[in-house]
Amino acid sequence: MDTMRQRILVVDDDASLAEMLTIVLRGEGFDTAVIGDGTQALTAVRELRPDLVLLDLMLPGMNGIDVCRVLRADSGVPIVMLTAKTDTVDVVLGLESGADDYIMKPFKPKELVARVRARLRRNDDEPAEMLSIADVEIDVPAHKVTRNGEQISLTPLEFDLLVALARKPRQVFTRDVLLEQVWGYRHPADTRLVNVHVQRLRAKVEKDPENPTVVLTVRGVGYKAGPP
């Protein structure tokens, strides 16, 4: 197997959908593995070490929300939820449990591939770049965040969100702009993605998430970096 090919784990009990996803993703140059059970998905992630997980919300064994929560306890692997539900509560629960993004069924294959590529994009040849917000230091090429020498563990998406804010400390970012820059959306989308991930980021980087100094809310507009 080509070691440069990225591996996608598809977790879905719908065999026909899983087969379609496999065909589409392999056609785009990805390796794929398919699991149809939530509990087995946890073992598969440990054994296969995928670069990204496509995770259905409704699964036998363990539902997607619980799978997401368990994975996030010790893994930063990108997770994109697949859901047929339009229920706001389920989407938000999934995001709060650690999913990076979600896509509603039915979806166009090109849209799915774009979401996957947005979560996998990484530049291994990034030049040296050190950023800071308040007392938080960010080593961009090392993908490392510290406060007073203590490392703060972030998922790749949380890291990208923090870097986007830190690179333009005077700019107030609307949610739509963050969706484009961090998630790779090219059209208006669900701004709850931004709100939930800001909450998750604050829980990790703020000394007091209720009184943030790193990621500030600009009421009626969006978010900005706190003062250095």
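Positions of Cβ are set from backbone N, Cα and C atoms, glycine also.
In this structure the noted substitutions are not present, so the sites keep their original residues.
Lifted from Swiss-Prot, the feature list:
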- 7-120: domain 'Response regulatory' (DOMAIN)
- D13 to A: No phosphorylation by EnvZ kinase in vitro. Binds fbpB and oriC DNA in the presence and absence of EnvZ and ATP. A merodiploid strain has late growth defects, fbpB is down-regulated. May be constitutively active (MUTAGEN)
- D13, D56, L59: divalent metal cation binding site (BINDING)
- D56 to N: No phosphorylation by EnvZ kinase in vitro, does not bind DNA. Poor growth in infected macrophages and upon mouse infection. Fewer bacteria are mistargeted to lysosomes (MUTAGEN)
- D56 to E: No phosphorylation by EnvZ kinase in vitro. Binds DNA in the absence but not presence of EnvZ and ATP. A merodiploid strain has late growth defects. May mimic the phosphorylated state (MUTAGEN)
- Y102 to C: Phosphorylated by EnvZ kinase in vitro, reverses many phenotypes of mtrB knockout (MUTAGEN)
Next on the checklist: Just to verify a number: CA distance, L59 (divalent metal cation binding site) to D13 (mutagenesis position), in angstrom, no decimals.
Outcome noted: 6
Checklist outcome for this item: In DSSP terms, the domain 'Response regulatory' (7-120) comprises 54 helix, 24 strand, 36 coil
Item to check | Distance [Cα-Cα, Å, rounded] between D56 (mutagenesis position) and Y102 (mutagenesis position) | outcome: 10
Item to check | Cβ-based isolation winner (fewest other Cβ atoms within 10 Å) among the mutagenesis positions D13, D56 | outcome: D13
Checklist outcome for this item: Same-chain neighbours of the divalent metal cation site, Cβ within 8 Å of the mean position of the Cβ atoms of D13, D56, L59 and not counting those residues, run in sequence order as V11, D12, D14, G36, D37, G38, L57, M58, P60, G64
Item to check | Pairwise Cα distance for D13 (mutagenesis position)/Y102 (mutagenesis position) [Å, integer] | outcome: 17
